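Take a look at the structure below.
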Amino acid sequence: TETTSFSITKFGPDQQNLIFQGDGYTTKERLTLTKAVRNTVGRALYSSPIHIWDSKTGNVANFVTSFTFVIDAPNSYNVADGFTFFIAPVDTKPQTGGGYLGVFNSKDYDKTSQTVAVEFDTFYNTAWDPSNGDRHIGIDVNSIKSINTKSWKLQNGKEANVVIAFNAATNVLTVSLTYPN
């Protein structure tokens, strides 16, 4: 059994443990994923591969991650499309921006993408989002069309705490988001 653990407690301009793609960058202790313009894509990836699947045994590892984020938009009605925490092959490249959140190119299921994402979706896309039109947190498997969603009441400018956990024995991925203040 192998354990991988790391902690990124501060961001800075010389961030060695992250790979930035597209518009992603760090400055002033902040990670910024996109510019304030339409259809941009920015990503930050951990620089060392993390093995969660053993190709010899087929076993999948449990994992837990936690992070804090703030969406600080000029107004609470126009906050772009959102962002994702995702797990993908190490050679993954940025995909289509906008509603595809830089992770997918199509709403159709694609088993070759080998991607699992938790989306924090702030914009209703009629082609694949839940019909209620709410902002939501979704679990995506090889497609931007979520296999499970829960409505999310975004608190613009407020710090949110997230915990994402996968239990390999039950094959269940859970997501928790709280606003501490």
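Backbone N, Cα and C define each Cβ position, glycine as well.
For the natural variant Gln16 to Pro, the note given in Swiss-Prot is In beta-2. Among the natural variants in Swiss-Prot is Ser66 to Ala, noted as: In beta-2. Marked as Mn(2+) binding site by Swiss-Prot: Glu119, Asp121, Asp129, His136. Per Swiss-Prot, the feature Ca(2+) binding site maps to Asp121, Phe123, Asn125, Asp129. Quoted from Swiss-Prot, the note on natural variant Ala168 to Gly is: In beta-2.
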Variant positions clustered about Asp129 (Mn(2+) binding site) [Cα within 10 Å; pool: Gln16, Ser66, Ala168]: none
Residues near Asn125 (Ca(2+) binding site) in space but at least six apart in sequence (CB under 8 A): Asp81, Gly99
Largest tally of Cβ atoms lying within 10 Å of a Cβ, found at which of the variant positions Gln16, Ser66: Ser66
Alpha-carbon spacing, Ser66 (variant position) to Glu119 (Mn(2+) binding site), which is rounded to whole Å: 14
Cβ neighbours within the same chain of Glu119 (Mn(2+) binding site) - under 8 Å, at least six residues apart: Gly82, Phe83, Thr84, Leu101, His136, Ile137, Gly138, Ile139, Asp140, Ile144, Ser146
Residues near Ala168 (variant position) in space but at least six apart in sequence (CB under 8 A): Asn59, Val60, Ala61, Asn62
Among Asp121, Asp129, the one of these binding-site residues whose Cβ has the fewest neighbouring Cβ atoms within 10 Å: Asp129
Number of Cβ atoms other than its own within 10 Å, given for Phe123 (Ca(2+) binding site): 15
Pairwise CA distance, Phe123 (Ca(2+) binding site) versus Gln16 (variant position), rounded so that it is a whole Å: 32
Alpha-carbon distance [Gln16 (variant position); Asp121 (Mn(2+) binding site)] in Å: 29
Shell list (Mn(2+); ref centroid = CB of Glu119, Asp121, Asp129, His136; cutoff 8 A): Gly82, Phe120, Thr122, Asn125, Pro130, Arg135, Ile137, Gly138, Ser146, Thr149, Trp152
Output field, Ca(2+) shell: CB within 8 Å of site CB centroid, site Asp121, Phe123, Asn125, Asp129 dropped: Asp81, Gly82, Gly99, Thr122, Tyr124, Trp128, Arg135, His136
